[in-house]
Amino acid sequence: MAEEGPPEPSIDFVPALCFVPRGVAKDRPDKIVLTQAELARIIGDTQQELDEESDDDAEEGENAEEDQNDMDVDDHADANSENRDPQDEFQFQEYDNEANANVTSLANIVDAGEQIPDEDEDSEAEDEVIKPSDNLILVGHVQDDAASMEVWVFNQEEEALYTHHDFLLPSFPLCIEWMNHDAGSEKAGNMCAIGCMDPIITVWDLDIQDAIEPTFKLGSKGSRKQNKEQYGHKDAVLDLSWNTNFEHILASGSVDQTVILWDMDEGQPHTTITAFGKQIQSLEFHPQEAQSILTGCADGYVRLFDCRDAEGVNSSSIEWKVDGEVEKVLWHPTQTDYFIVGTNDGTLHYADKRSPGQLLWSVKAHNEEISGVCFNNQKPNLLTSTSTEGTLKVWNFDGTEAKHVYEHEFNMGRLQCMRQCPEDPYTLAFGGEKPPRCAIFNIKNSIAVRRTFGIPDAE
């Protein structure tokens, strides 16, 4: 009888990924050697946070038990339904309830000494060196109850793709945003913000290879026991957008039905937008107008806010209504009055910010929800879309219609995300739920794409 190997993970997929531009990463990321005191502090802080959450959860449970006596059974069921995470297709409520396991994992890793670099290691190994021609790809990976960020190296010229290093995350990642703003430093950084099932946004320095805690966090759950005030989001963070014009500002959208504009230099919310009927699933700052942010909500509304007046921002929006839930919104990078909207029924809508409430065209692009959209800054009439049905499609569009050009089936199960290489808009990265789970694809490989958009054949 053949020996049985380890069981296959029941959950294994890539829910989020992000490109890092070439030339911004250190050629050799710093490796941190922790002292025993620093190690004890990190483990102690983590354990304290979990103890505080456990105490608060217990107190909330006692209060809920008292309140239950005053409720109808039907009302109680409705409340549970409302509190259930709408993104929880893989039952990650159970994953969050197992948070205590992460502390044990953290302690074991540190005790094993695997985070401490050996002086005898060959630091000149080629794969360790990040070249100016390399892109990094930040890959959020979920495997059963473990969540991690994998930092991949992608070199287009050499056709190389490999994992450089990874680090543990405190919760299941939902969105990743790269930014070069290093809070507290006058120099440009190499940072990323991660939104998770947990309401706290973590910000990591990508030039530090062995980090076991983020550089800083945005938000606090608060603690009655420690008399700590709650601030920031109260539920999962579904999307992030960095303001490239005001580089200290990061926007986040949440299941708690708010958008927060964070001042990263202060580590505090600057503006909170509450004009939503359901969770915010997508948002993006305008590429040129720093005060404008576009949001997509599960209530079927796309809203454009002027954020210059923090007090009046909730009444400043203009709106577009579509059928279904808004899954994606994206500004056109060169024709910046226009934007695309993707919904949970697989429809794409194109609109002009100067025409509130009007849609220029709509097309039933996919049979399932839109999980990614990308414009092309070299070909302004080229649009790509992906869906959880597992396909990539390429569209040729103008102000009146979109025509299907090409499609590709990845056989990776449900495609969860798609992002575009900053230096080559034809090269796209995808995250899915079946091997290889992360894939790179260049749409110029398609003859139909080259012919339609006048792209020369490769030599």
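Each residue, glycine too, has its Cβ placed from N, Cα and C.
Substituted residues are absent from this model; it holds the original ones throughout.
Within 10 Å of the Cβ of Ser252 (mutagenesis position) there are 27 other Cβ atoms, across all protein chains. Ser252 to Ala appears in Swiss-Prot as a published mutagenesis result, with the remark: Reduces expression levels; does not affect phosphorylation.
According to Swiss-Prot, the mutagenesis experiment Ser385 to Glu carries this note: Impairs nucleolar localization. Neighbour density for Ser385 (mutagenesis position): within 10 A of its CB lie 25 other CB atoms from the protein chains shown.
Recorded in Swiss-Prot as a mutagenesis result, Ser385 to Ala carries the remark: Abolishes phosphorylation by TORC1 signaling. Results in loss of nucleolar localization.
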Could you give the Cα-Cα distance between Ser252 (mutagenesis position) and Ser385 (mutagenesis position), in whole Å?
-> 23
